Amino acid sequence: MAFELPNLPYGFDALEPHIDQQTMEIHHGKHHNTYVTKLNAAVEGTDLESKSIEEIVANLDSVPENIQTAVRNNGGGHLNHSLFWELLTPNSEEKGTVVDKIKEQWGSLDAFKEEFADKAAARFGSGWAWLVVNNGNLEIVTTPNQDNPITEGKTPILGLDVWEHAYYLKYQNKRPDYISAFWNVVNWEKVDELYNAAK
């Protein structure tokens with residue numbers, strides 16, 4: 001069965017003024033859609049068509065070598081963006097077990113946000129910043145391009161796209177401003193759900 005572009009759980013303008021409508025329309029309808037189209041082309045006629053995107057990306061080493069790069073880039077792009085849309089909400093509220101765990105590990109939510117922001121800003125070129133569960137503990141990691149932490153056995157529960165296509169229309173070269181705005185639209189309820197499933 002072909003992979004499909006998921007619908008957004010909110011309107012394209014729902015995250016204004018933090019993430020603008022035009023960026024959301026292009027990011028979802030063009031960028032993410034292209035990953036889905038290219039992923040489907042890469043896996044057509046292989047047994048990967050019957051697997052979940054999580055299973056494929058977690059086991060990239062088992063993907064045939066001739067399509068491995070295409071699947072890594074486009075499968076990762078599809079998985080990362082599908083999760084990213086769910087991690088955003090116009091009704092952000094900082095609460096849940098995961099917020100308590102963050103405070104326990106970092107001392108405060110602000111200290112966590114600062115480290116996350118620093119690592120996201122320092123990610124050279126295109127990539128992602130993540131909060132992951134690794135052996136029961138929380139870790140902040142970054143990945144290049146469309147790589148996902150599940151390839152390394154870590155479970156992502158919060159992710160931020162720091163490719164320029166995610167912010168350039170509104171923030172231009174000011175990635176730190178985009179990262180700062182991100183905290184206003186984090187879906188902590190979803191982060192908490194993922195944390196409780198992974199711990």
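Cβ from N, Cα, C; glycine included.
Around Phe12 (variant position), the same-chain residues six or more apart in sequence whose CB sits under 8 Å from its CB are Gln21, Met24, Glu25, His28, listed in sequence order. According to Swiss-Prot, the natural variant Phe12 to Cys carries this note: In strain: 5SI5K.
Proximity of Thr23 (variant position) to non-local residues of its own chain (separation of 6 or more, Cβ distance below 8 Å) is seen for Ala166, Tyr167, Leu169, Lys170, given in sequence order. A natural variant is reported in Swiss-Prot for this position, Thr23 to Pro, and the note states: In strain: NEM2021.
Annotation of the natural variant Glu25 to Val in Swiss-Prot: In strain: 5SI5K; the original residue is retained in the structure shown. In the structure as shown, the Cβ atom of Glu25 (variant position) sits within 10 Å of 13 other Cβ atoms. Secondary structure at Glu25 (variant position), taken from DSSP and collapsed to helix, strand or coil, is helix.
Swiss-Prot lists His27, His81, Asp161, His165 with the feature Mn(2+) binding site. Counting only same-chain residues at least 6 apart in sequence, those with a Cβ under 8 Å from the Cβ of His165 (Mn(2+) binding site) are Ile26, His27, His31. In the three-state DSSP classification, His165 (Mn(2+) binding site) falls within a helix.
Cβ contacts within 10 Å of His27 (Mn(2+) binding site), excluding its own Cβ and spanning all protein chains shown: 22. For His27, His81, Asp161, His165, the entry in Swiss-Prot reads Fe(3+) binding site, with the evidence type similarity to another entry.
Within 10 Å of the C-beta atom of Val43 (variant position) sit 24 other C-beta atoms, taking all shown protein chains into account. DSSP assigns Val43 (variant position) to a helical segment in the three-state reduction. Under the heading of natural variants, Swiss-Prot lists Val43 to Ile and annotates it as follows: In strain: S087.
Quoting Swiss-Prot on the natural variant Asp61 to Gly: In strain: S087. Counting Cβ atoms from all protein chains shown, Asp61 (variant position) has 8 others lying within 10 Å of its own Cβ.
Looking at Swiss-Prot, you'll find the natural variant Gly96 to Asp noted as follows: In strain: NEM2021. Summarising the environment of Gly96 (variant position), the number of other Cβ atoms within 10 Å of its Cβ, over all protein chains shown, is 17.
Note on Gln105 (variant position): other Cβ atoms within 10 Å of its Cβ, all shown chains, come to 12. Swiss-Prot lists Gln105 to His among its natural variants, and the accompanying note reads: In strain: NEM2022.
According to DSSP, Ala111 (variant position) is assigned to a helical segment. Annotation of the natural variant Ala111 to Thr in Swiss-Prot: In strain: 1K07.
According to Swiss-Prot, the natural variant Asp147 to Val carries the following note: In strain: A4065G. The DSSP secondary structure for Asp147 (variant position) is coil. The C-beta environment of Asp147 (variant position), restricted to residues of the same chain at least 6 apart in sequence and closer than 8 Å, consists of Arg72, Gly76, Gly127, Trp128.
According to Swiss-Prot, the natural variant Ile150 to Met carries the following note: In strain: C4068G. Of all the Cβ atoms in the protein chains shown, 18 others lie within 10 Å of the Cβ of Ile150 (variant position).
Around Ala181 (variant position), the same-chain residues six or more apart in sequence whose CB sits under 8 Å from its CB are His18, Ile19, Tyr171, listed in sequence order. Annotation of the natural variant Ala181 to Ser in Swiss-Prot: In strain: 42M06; the original residue is retained in the structure shown.
Long-range Cβ contacts of Glu189 (variant position) within its own chain (separation 6+, distance under 8 Å): Thr89, Glu93, Gly96. Reduced to three states, the DSSP call for Glu189 (variant position) is helix. The annotation that Swiss-Prot gives for the naturally occurring variant Glu189 to Gly reads: In strain: 41M06.
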Cβ atoms near His81 (Mn(2+) binding site) (within 10 Å, other residues, all chains): 23
Among Gln105, Ala111, Ile150, which are recorded as variant positions, the nearest neighbour of His81 (Mn(2+) binding site) by Cα: Ile150
Of the recorded positions listed as Val43, Asp61, Ala111, Asp161, the one whose CA lies nearest the CA of Ile150 (variant position): Asp61
Candidate nearest Asp61 (variant position) in space, where candidates are the recorded positions Val43, Gln105, Ala111, Asp161 and distance is Cα-Cα: Val43
Candidate with the highest Cβ count within 10 Å, taken from the recorded positions Ala111, Asp161: Asp161
Listed in sequence order, residues not in His27, His81, Asp161, His165 with Cβ within 8 Å of the centre of the Fe(3+) site Cβ atoms: His28, His31, His32, Phe84, Trp163, Ala166
